[in-house]
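Trainee: I have a structure I would like to understand better, so I am pasting it below and will then ask my questions one at a time.
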Amino acid sequence: MAMMTMIDVLERKDWENPVVSNWNRLPMHTPMDLLEKQSLNGLWNFDHFSRISDVPKNWLELTESKTEIIVPSNWQIEFKDKSDVPIYTNVTYPIPIQPPYVPEANPVGAYSRYFDITKEWLESGHVHLTFEGVGSAFHFWLNGEYGGYSEDSRLPAEFDISNLAKEGQNCLKVLVFRWSKVTYFEDQDMWRMSGIFRSVNLQWLPDNYLLDFSIKTDLDEDLDFANVKLQAYAKNIDDACLEFKLYDDEQLIGECHGFDAEIGVVNPKLWSDEIPYLYRLELTLMDRSGAVFHKETKKIGIRKIAIEKGQLKINGKALLVRGVNKHEFTPEHGYVVSEEVMIKDIKLMKEHNFNAVRCSHYPNDSRWYELCDEYGLYVMDEANIETHGMTPMNRLTNDPTYLPLMSERVTRMVMRDRNHPSIIIWSLGNESGYGSNHQALYDWCKSFDSSRPVHYEGGDDASRGATDATDIICPMYARVDSPSINAPYSLKTWMGVAGENRPLILCEYAHDMGNSLGGFGKYWQAFREIDRLQGGFIWDWVDQGLLKDGNYAYGGDFGDKPNDRQFSLNGLVFPNRQAKPALREAKYWQQYYQFELEKTPLGQVFAFTVTNEYLFRSTDNEKLCYQLINGLEVLWENELILNMPAGGSMRIDLSELPIDGTDNLFLNIQVKTIEKCNLLESDFEVAHQQFVLQEKINFTDRIDSNEEITLFEDEELLTVRSAKQKFIFNKSNGNLSRWLDEKGNEKLLHELSEQFTRAPLDNDIGVSEVEHIDPNAWLERWKGIGFYELKTLLKTMIIQATENEVIISVQTDYEAKGKIAFSTIREYHIFRNGELLLKVDFKRNIEFPEPARIGLSLQLAEKAENVTYFGLGPDENYPDRRGASLFGQWNLRITDMTTPYIFPSENGLRMETRELNYDRLKVRAMGQSFAFNLSPYSQNQLAKKGHWHLLEEEAGTWLNIDGFHMGVGGDDSWSPSVAQEYLLTKGNYHYEVSFKLT
């Protein structure tokens, strides 16, 4: 093959041949870390060609390129060509569906670089070249000679180049194809990009070297004795022997010799996410005299994974998966993720009570698994197989032609990663239907590695996450107690299926697209109540927003077609890893400490209990802080060191609490770290709870005034003068159109009007696919019925004046396409002290869809820096996403009152507000609390602009006050997912608020 010309190689079209996955690639093995390496990362010469036929026939002889490119990278980011851009699509293939064939217009990245090899390397052993990740397929040549070919963008490709390399300078050339037959198997929900995006390195190996080794840790039933079993393979084994040593820290605890050996460990320290204890294994390949050929060390964890009595168990304890799906993604570099970012992700996950990650939907960089071993995260390792855009979805996965291709993707993943204790589940891929190939791969996994369960969901209605090719029922987006588009069975229905006793772990749930994650707590209530419901993996970790001109881009922003718009933005964190409010909501529901308040039959509080949900960790670094507050100040507080075993509880006496029955009273509880430990800083809050002991809306006595209250009226306006202020009403619609303070300054830039819509959330918009509109989506229903174009019909405006107040009663109908959708009666009470009390009675036509909100909107003239309110905070919160929020008085910057979702929408709401103070304006709840948001952007602008960075700051500040607001939903983002109890279904509503200048 080395004698073949480049044209000969390219004319074979290996990238379209179903039975060719590589040429000359070495078998996969566990990574070898101690052999001498030379990195080839850095600047490479680079040429871009629009199609393979454009590559010059003499390219191998060319010594210059048009440009340079950083390796690792995606060339669509580094090399900007409008004909070859990042493409974001969820399901739809980016190329016509004609497997195994790809378009003739197939962009090519032509890479080349020079490197030196020493004489010692060539004379004393072997030289291997490894590409850790290249997409989607590539050929390479060294010094003009053909080297090899490989596919599978997410696993290493290693080649022995000893016969091609030479002493001194060597020239490496690589042709990378954007599309290949494997494009049909890599149809994941992500940006489609290409290039050499993981490291490239050279490795020197002696003549005698370790080819591979496998470590298994078998524990007895009592978990007090482990056999650490080693099976190793070496080059030239006849001339070598293997020494095997096991260390606990620096203490040697066992050693043996042989390529198939084992060491017994008494009372082993077990690995788990909570206590990720690692032993050090040392392997030494030597000759008979003891001269060392090859030495490797590997950190190993001793642990046991099993499914027993319908539950997935780790070291004998039933696991509750606090998981998240994670793509390899950074906004600056696409698929390239540095170790620094990996550690940052793990730190954030640990801080927010995550214990598991699904590598969606492909094997990650090897370093990721090492870090998960070290810091403690359970991993579902997933094969790089997804055929979501196929019809039927199993068109390829049920075709035996593609079994070898699929087999390599599963078996090579397992062979590389099998020695990591963090990996507790193998996954056969994602959303590829269910075919005979899956069953073959499942059978292979179970025969090769019986120590781990196998997962496969399937993605189509027929499989529902419960085929014979999975040990775990693993539906997507199943709801707790009702069916959904993706999951005909609810979680509770699954628990009643006759003859079914597998554990259920949601491979994807709680789709966090934009302002989402509503109803998340309902899942966790079910997980804690039902033993076989063992958690799940949220979709997903990070917004896939690529940087373009300094701003975050989503599908279509590069002119990419097809595209699925902002469906790439589903993360709990923004692309820069800044937390969204939903992340803190997830932290709250997943927290490892649960609290229960104890009361007498008469309702008197006398104690609370804290329970430790850790399976293995005693509380050795936690303190309990608890306070009695009235929302404004701390009335009483205490702190103690927590002392609980794993799974234990502790009761805290509260009989001495100073409760007098006259004020708002809240019991705030926090669990904090004492010392810095395993990425968590000292004094870091790991759990919190607030109990409302007494709840009162305090009505401050209205301060009377000697000021005369007067009334002026003409054909268009009604003016009330009170406390030297003017309240001017528009008689055509009954709205407060102007408000002048005692100095004549305008307080309003836009009239106080009623509001029933919101800038649509992604969950309101619905489906991901651009070309398809779902008539059941909330936005389509609201638009279709005319809610965004309501016609205001003033029915009556009645004015009553007394010595102390003016009452203006306004009856209004709101017409949608010729029918009355809503009717309201607004009763304005203006008192002599300048206070405006507004009482609103709302009635809806129940034949119409429920509104998003029932409230008010006004544009204040003020633009203050800070806001103070008494209500739920500090983050935004909504009726179905408020678990993490606390009652209290919050003093925040106005910039903290908005959440900058990349795709703008309704945001920043604060629920259960009793009082709001902004500049001179005081808004008080009367009878019940209200919700509000303050923003420099109107709902109208938020609805119209497609990107946050395109929003234009408006004059003053927009204030929205809601008596009632529907939930945000989040079970999924393509079907209406707001639970019934969070919809505004009633026919009548009433709320009251008071406005006053201070």
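Here the Cβ of each residue, glycine as well, is placed from N, Cα and C on the backbone.
This is the original sequence, none of the listed changes applied.
Model, not experiment: these values are computed from the prediction.
What Swiss-Prot says about the natural variant Leu34 to Phe is this: In strain: ATCC 7962. In Swiss-Prot, a natural variant is listed as Val182 to Gly, annotated with the note In strain: ATCC 7962. Here Swiss-Prot notes a natural variant, Ile237 to Met, with the remark: In strain: ATCC 7962. Per Swiss-Prot, active site, proton donor is recorded for Glu431, and the stated evidence type is similarity to another entry. Swiss-Prot lists Glu508 with the feature active site, nucleophile, giving similarity to another entry as the kind of evidence.
How buried are these features, and what lies next to them?
Mentor: The Cβ neighbour count for Leu34 (variant position), using a 10 Å radius over every protein chain in view, is 13.
On its own chain, Val182 (variant position) has Trp15, Ser136, Ala137, Glu151, Asp152, Ser153, Leu405 as residues at least 6 apart in sequence with a Cβ closer than 8 Å to its own Cβ. In the three-state DSSP scheme, Val182 (variant position) is classed as helix.
Neighbour count (other Cβ atoms within 10 Å of the Cβ, all protein chains): 14 for Ile237 (variant position).
Using a 10 Å Cβ-Cβ cutoff, Glu508 (active site, nucleophile) registers 28 neighbours.
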Trainee: At the Cα level, what's the spacing in Å between Ile237 (variant position) and Leu34 (variant position), rounded?
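Mentor: It is 19 Å, counting Cα to Cα.
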Trainee: State the count of C-beta atoms found within 10 angstroms of the C-beta of Glu431 (active site, proton donor), not counting that atom itself.
Mentor: 25
Trainee: How many Å separate the Cα atoms of Leu34 (variant position) and Glu508 (active site, nucleophile)?
Mentor: 38
Trainee: If you measure Glu508 (active site, nucleophile) to Glu431 (active site, proton donor) at Cα, how many Å is it?
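Mentor: Glu508 (active site, nucleophile) to Glu431 (active site, proton donor), Cα-Cα distance: 11 Å.
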